[in-house]
Amino acid sequence: MKTLLVLRISTVILVVLVIQKSYADILECDYFDTVDISAAQKLQNGSYLFEGLLVPAILTGEYDFRILPDDSKQKVARHIRGCVCKLKPCVRFCCPHDHIMDNGVCYDNMSDEELAELDPFLNVTLDDGSVSRRHFKNELIVQWDLPMPCDGMFYLDNREEQDKYTLFENGTFFRHFDRVTLRKREYCLQHLTFADGNATSIRIAPHNCLIVPSITGQTVVMISSLICMVLTIAVYLFVKKLQNLHGKCFICYMVCLFMGYLFLLLDLWQISISFCKPAGFLGYFFVMAAFFWLSVISLHLWNTFRGSSHKANRFLFEHRFLAYNTYAWGMAVVLTGITVLADNIVENQDWNPRVGHEGHCWIYTQAWSAMLYFYGPMVFLIAFNITMFILTAKRILGVKKDIQNFAHRQERKQKLNSDKQTYTFFLRLFIIMGLSWSLEIGSYFSQSNQTWANVFLVADYLNWSQGIIIFILFVLKRSTWRLLQESIRGEGEEVNNSEEEISLENTTTRNVLL
């Protein structure tokens, strides 16, 4: 009985060892940092001598699979791999080092003339930030047996400004035109023939696959957001009591936001590609108009509590909405006109907005020009809104103090509380919108850092869901819901102009106290 038990335990141990040997991943070594060293000389201590490099036994393993770019495993013949990239910098090739690539296909046995014509040097950015020019074969380990990144690849010609790239010592690859960092499984290098006028040259060129992010999440959020915007606009148009000056400005803001996001969605679905530039400029116009309407709201709130002479205030109230329209739409037209002009006459790519560039029907947000034409005005308007809301808050405190020292304070206190609620809701709107766009600006500055770019992805989702947030804040609140029910029953059709009243009351209060 004891002998049988020992035999069973031995069998289990043997099976475990066999399985472990079959899938002998090298400890703390990425598969894409290994090479096949089966043909290398094996020494008595278990280490291998590979291309003049001593690979210790602890950095070797027997594999009967290979890992594909999607992390799945493919069964292959058993072979020995070594984690040589921990010992010496590696360069990831698509095919063996003496092959040349043409239209994504590797061709073997380069001729002596082609080998003589080949430029064998690569610029490698070291860990300390310096750039070293290295011979691909003599100073680096060539990894050529890794699976191809994808079926269809495109190459980069670093003679072109838009095709610049950076190859790092640890094997990562940074593509400049879309500021994307690629791992070894997502790109490879190979010799390629380039035309140089009437002559040709052979150089090492990177071949990689575009990282196409899933648009499902963005699509769902943006469609939901657009639906909520339509519902919000409909409620404010249906309920007469909401159509005071605040409400009219808010409706204009929502219309601009809806149109801006609609053009973003059309760009996301590539629907606007047939009228790309006009779609890009129209989308830009409505987004900037939305920002100007948000500044109108903050300015109007401040003016509501500021107070002025009775006649002047009455005159301004009757014509203020026209003035606000002239300002918001006019400034958006001016900025859009400047952007259109710059897009057509500015030759320097760093100063050109490049609307419709790289297949996106929007202003090009990967370059410094985006700060000049898009994020710069955005920062200025956010700063203006912050200033207005702070000044309004100070004025509310001042009016509250005045009311405490004035007769009939209960009636005026009710009006103040009503406008304080209006201020609070619009302040909440600005905080949500200002925060989301501020994070968007942070996302713009962090594009070169993939880690921070992933963090700021939260800002993108917050931005895309603005319509949902506004619907919750402005329509699903109890007071709006009550007004909607009254309007459905045909009650209370009078427009609420309390913002004018509080301004006039505050002015009278101030004059009496003086």
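Glycine is treated like the rest: Cβ placed from N, Cα and C.
According to Swiss-Prot, the naturally occurring change Leu54 to Ile is described as follows: In strain: MA97_6. According to Swiss-Prot, the natural variant Ser132 to Ala carries the following note: In strain: ZIM(S)49 and ZIM(H)44. As a natural variant entry, Asp151 to Asn appears in Swiss-Prot alongside the note: In strain: CT97_3, MFL97_1 and ZIM(S)37. The note that Swiss-Prot attaches to the natural variant Phe281 to Val is: In strain: ZIM(S)49 and ZIM(H)44. Looking at Swiss-Prot, you'll find the natural variant His357 to Asn noted as follows: In strain: DPF96_3.0, HFL97_15, JFL97_1, JFL97_9 and ZIM(S)37. Swiss-Prot lists Thr387 to Asn among its natural variants, and the accompanying note reads: In strain: ZIM(S)35. Per Swiss-Prot, natural variant Ala407 to Val is noted as: In strain: ZIM(H)23.
Nearest in space to Asp151 (variant position), taking C-alpha to C-alpha distance over the variant positions Leu54, Ser132, His357, Thr387, is His357.
Distance from the CA of Phe281 (variant position) to the CA of Leu54 (variant position) is 60 Å. Listed in sequence order, Tyr364 are the same-chain residues six or more apart from His357 (variant position) with CB atoms under 8 A from its CB. Between the listed variant positions, namely Leu54, Asp151, Thr387, the fewest other CB atoms within 10 angstroms of a CB are found at Asp151. Sequence-distant contacts of Phe281 (variant position), defined as residues of its own chain at least six apart whose C-beta falls under 8 angstroms from its C-beta, comprise Thr336, Thr339, Val340, Val355. Put simply, Ser132 (variant position) is 50 Å from Thr387 (variant position) when counted between their Cα atoms. For the recorded site, Thr387 (variant position), the DSSP three-state label reads helix.
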